[in-house]
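Report on the structure given below.
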Amino acid sequence: MEARIDEGGEAQQFYGSVGKRSVEWDLNDWKWDGDLFLATQTTRGRQFFPLGNSSNSSSSCSDEGNDKKRRAVAIQGDTNGALTLNLNGESDGLFPAKKTKSGAVCQVENCEADLSKVKDYHRRHKVCEMHSKATSATVGGILQRFCQQCSRFHLLQEFDEGKRSCRRRLAGHNKRRRKTNPEPGANGNPSDDHSSNYLLITLLKILSNMHNHTGDQDLMSHLLKSLVSHAGEQLGKNLVELLLQGGGSQGSLNIGNSALLGIEQAPQEELKQFSARQDGTATENRSEKQVKMNDFDLNDIYIDSDDTDVERSPPPTNPATSSLDYPSWIHQSSPPQTSRNSDSASDQSPSSSSEDAQMRTGRIVFKLFGKEPNEFPIVLRGQILDWLSHSPTDMESYIRPGCIVLTIYLRQAETAWEELSDDLGFSLGKLLDLSDDPLWTTGWIYVRVQNQLAFVYNGQVVVDTSLSLKSRDYSHIISVKPLAIAATEKAQFTVKGMNLRQRGTRLLCSVEGKYLIQETTHDSTTREDDDFKDNSEIVECVNFSCDMPILSGRGFMEIEDQGLSSSFFPFLVVEDDDVCSEIRILETTLEFTGTDSAKQAMDFIHEIGWLLHRSKLGESDPNPGVFPLIRFQWLIEFSMDREWCAVIRKLLNMFFDGAVGEFSSSSNATLSELCLLHRAVRKNSKPMVEMLLRYIPKQQRNSLFRPDAAGPAGLTPLHIAAGKDGSEDVLDALTEDPAMVGIEAWKTCRDSTGFTPEDYARLRGHFSYIHLIQRKINKKSTTEDHVVVNIPVSFSDREQKEPKSGPMASALEITQIPCKLCDHKLVYGTTRRSVAYRPAMLSMVAIAAVCVCVALLFKSCPEVLYVFQPFRWELLDYGTS
């Protein structure tokens with residue numbers, strides 16, 4: 001949570017000479033409409049004003065200095081409950097006057113060693129030097145040992161005898177050492193890509209700290225000249241001239257050496273060598289990456305200059321970065337865009353719908369240096385749409401401090417994404433030509449689209465390059481669990497990814513235009529083997545919790561690595577627990593990245609996310625048009641294939657709420673054309689059939705789906721079930737509909753050829769179906785002959801209250817309302833009712849006749865003439881002979 005200045009707080013120092021504000025803007029002070037791209041300042045008890053002649057085009061932008069200022073002060077009496085970005089990783093609402101390191105103690109029980117004067121490494125990991133090398137220590141009531149590679153405590157069983165690192169990290173370290181060196185890139189020198197990205201990190205760092213010092217523009221010139229040397233010598237010359245010409249402008253560079261180096265002074269000659277030796281080569285000899293302590297901060301960036309860990313920093317990969325005067329963040333590798341969820345969770349997964357052009361959801365990131373939300377023009381959304389030629393079908397935005405980081409999620413055609421990223425510099429030129437707003441034409445702007453990035457200075461594109469490093473060198477998200485959460489519960493997230501704990505990594509959680517406060521949990525990070533990636537990579541898991549402020553919508557989990565690499569992953573917020581449980585089935589599928597099933601699953605999450613977002617906006621949705629019916633149909637088909645009853649019900653509810661297509665009186669007919677009940681019968685899904693038969697839309701009285709609804713060729717669901725094998729359960733459900741039209745339609749409903757469902761069953765030899773329906777018909781007719789009599793519960797009380805006018809009744813009299821039809825049956829139906837007893841009488845007569853015959857046979861003396869003597873029953877013997 002970001003702290004703010006209290007009115008009674010200590011006066012701050014202003015850099016009036018360079019026109020900077022005292023503190024960075026606070027996310028709590030602004031209400032951002034992510035759909036209209038409008039920033040509205042909230043009513044606060046404290047307002048910020050610049051000193052003197054401070055300019056609106058430049059403000060404090062330090063990710064380090066201002067972060068310390070935010071942590072050094074606190075606002076009192078703030079009970080508005082606004083959601084803010086937890087930049088410093090604290091979950092408490094108030095902070096001490098200044099965050100110092102004097103209070104750090106060893107985490108080992110009964111140690112309490114003061115870590116204020118020890119090395120930064122021991123301070124960050126909260127372990128004293130003695131226990132970091134001890135063979136055992138008690139932490140959390142468990143005997144453990146500190147791992148030198150993981151920089152955290154493990155159980156003793158995870159260590160081999162005499163080893164200071166756990167077996168898992170040693171195994172990964174040995175595998176990396178045995179791997180052969182990668183083949184050179186297309187330019188013949190793979191270290192050039194590393195050097196370019198180090199320069200980009202340095203440039204971003206300078207721009208974020210340009211308020212700290214004044215003078216000296218040579219540093220920026222050297223960096224940019226070296227950065228664009230790969231693109232051409234002439235571009236570098238033009239860039240330096242551009243920077244020199246802008247020296248007296250409002251957005252001129254005021255940069256000091258310490259802004260780059262993170263120390264008090266640094267030799268300028270080192271920078272010249274850094275620029276001159278860009279073409280040099282060096283063998284790659286990288287050590288194990290540095291990792292943080294087990295309770296690492298989800299939102300903080302550990303790149304403070306005083307926290308630089310020289311002894312654990314990896315050796316440089318290029319002689320140009322070999323000086324130890326540079327902080328460790330200069331030597332770190334920056335990630336490429338190789339994963340389908342880096343910059344876009346579906347960058348490699350086009351939509352599976354049958355639209356004319358394949359669509360994809362991605363994002364564009366703008367970092368506007370020296371700007372504040374009040375400088376956003378009212379027509380910002382229109383400017384973005386004009387720049388993109390109105391190609392996005394859906395668009396949503398977020399802002400957060402760090403000057404201003406404007407993140408735009410949008411859905412547009414794959415060809416539009418390719419056109420935008422293939423020549424980002426030309427595309428940005430169109431944006432700058434279309435608008436003369438100071439937001440775009442003054443100061444520095446950093447733009448990121450997929451693996452392309454660009455820098456804009458005073459309305460001109462000065463850098464346009466791409467990132468291309470191995471995936472093991474950057475952070476990205478593999479999966480987020482749960483994929484769908486109920487709005488009524490506290491969200492407990494588990495984020496799985498690569499290099500989540502490396503230096504300079506931030507994990508952000510955003511929902512419907514807002515960033516949420518993340519509460520860290522102790523021992524939340526674990527490492528496990530990755531079964532679907534290269535064995536040299538290690539999968540890390542981060543657990544944290546946060547409160548969901550909405551009932552329904554879509555959110556994103558974002559990871560950011562020093563401004564160069566970024567990755568995001570969508571998740572859903574739904575009020576129905578059954579919907580959440582069904583969508584969570586996709587969690588396992590999404591972990592197998594690169595497969596067709598994973599691509600389709602990610603498309604589904606994006607599409608239903610946009611639908612939930614539009615359904616939440618309602619009539620205030622600024623996106624052009626309505627949610628197309630063809631996209632809705634693809635969502636229905638995807639859910640129907642997986643037999644998700646709750647998801648289908650949710651989609652139908654949103655359809656009748658008007659979130660899909662042009663809702664009118666013909667919407668029922670439009671939905672009937674999808675033949676959902678026919679699809680469910682073909683899937684042989686009895687739960688889906690039962691749900692559809694009992695689904696009644698809002699503000700309607702009758703069921704929408706009927707078992708006698710005619711589809712293609714006049715086929716009804718009954719026809720389909722009668723012709724399929726093993727459809728007893730589905731047929732049973734179809735004939736148990738609320739209106740009981742299924743039984744009637746079994747023998748009366750005909751297709752285009754004149755056959756009934758019963759005829760289909762006879763032709764296919766499904767006589768069990770016929771017997772099943774016949775039993776139901778017989779049961780129905782028998783039930784209709786019975787008369788239900790309502791007998792009072794307390795009849796004795798009624799007798800006591802009523803006076804007895806005559807002798808005590810010997811029988812219960814049931815009064816019945818006169819009915820002509822009943823009287824008619826009583827008069828003319830006596831003979832027919834007596835026939836019901838005729839079979840019993842005949843049976844009794846037959847039994848009596850048999851008994852008489854047997855008796856006569858026993859008492860008579862039958863004679864068999866000419867063969868035997870007269871036969872008598874009394875003379876009959878028994879035995880074997």
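Glycine residues also receive a Cβ, built from the backbone N, Cα and C atoms like all the rest.
Since we're looking at a predicted model, the values are computed, not measured.
Swiss-Prot lists Cys106, Cys111, Cys128, His131 with the feature Zn(2+) 1 binding site, giving sequence analysis as the kind of evidence. Neighbour count (other Cβ atoms within 10 Å of the Cβ, all protein chains): 22 for His131 (mutagenesis position).
Here Cys111 (mutagenesis position) comes close to Val105, Cys128, His131, Ala137: these same-chain residues lie at least six apart in sequence, with C-beta atoms under 8 angstroms from its C-beta. The annotation that Swiss-Prot gives for the mutagenesis experiment Cys111 to Ala reads: Almost complete loss of DNA binding.
His131 to Ala appears in Swiss-Prot as a published mutagenesis result, with the remark: Almost complete loss of DNA binding.
According to Swiss-Prot, the feature Zn(2+) 2 binding site maps to Cys147, Cys150, His154, Cys166.
In Swiss-Prot, a published mutagenesis experiment is listed as Arg152 to Gln, annotated No effect on DNA binding efficiency.
His154 to Ala appears in Swiss-Prot as a mutagenesis experiment; the accompanying note says: Reduction of DNA binding efficiency by half. Annotation note: His154 (mutagenesis position) sits in a strand segment as assigned by DSSP. Using a 10 Å Cβ-Cβ cutoff, His154 (mutagenesis position) registers 20 neighbours.
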### Cα proximity to Cys166 (Zn(2+) 2 binding site), best match among recorded positions Cys106, Arg152, His154
His154
### Message
Helix, strand or coil for Cys166 (Zn(2+) 2 binding site)? Use DSSP.
### Response
strand
### Task
Using DSSP with the three-state reduction, classify Cys147 (Zn(2+) 2 binding site) as helix, strand or coil.
strand
### Query
Between Cys106 (Zn(2+) 1 binding site) and His154 (mutagenesis position), how far is it from one CA atom to the other, in Å?
16
### Query
Can you list the residues of the same chain, besides Cys106, Cys111, Cys128, His131, whose Cβ falls within 8 Å of the Zn(2+) 1 site's Cβ centroid?
Val105, Gln107, Val108, Glu112, Ala113, Val127, Met130, Ser132, Ala137
### Summary
Excluding Cys147, Cys150, His154, Cys166 themselves, the Zn(2+) 2 site's Cβ centre has within 8 Å the residues Arg145, Phe146, Gln148, Gln149, Arg152, Phe153, Glu158, Phe159, Ser165, Arg168, Arg169
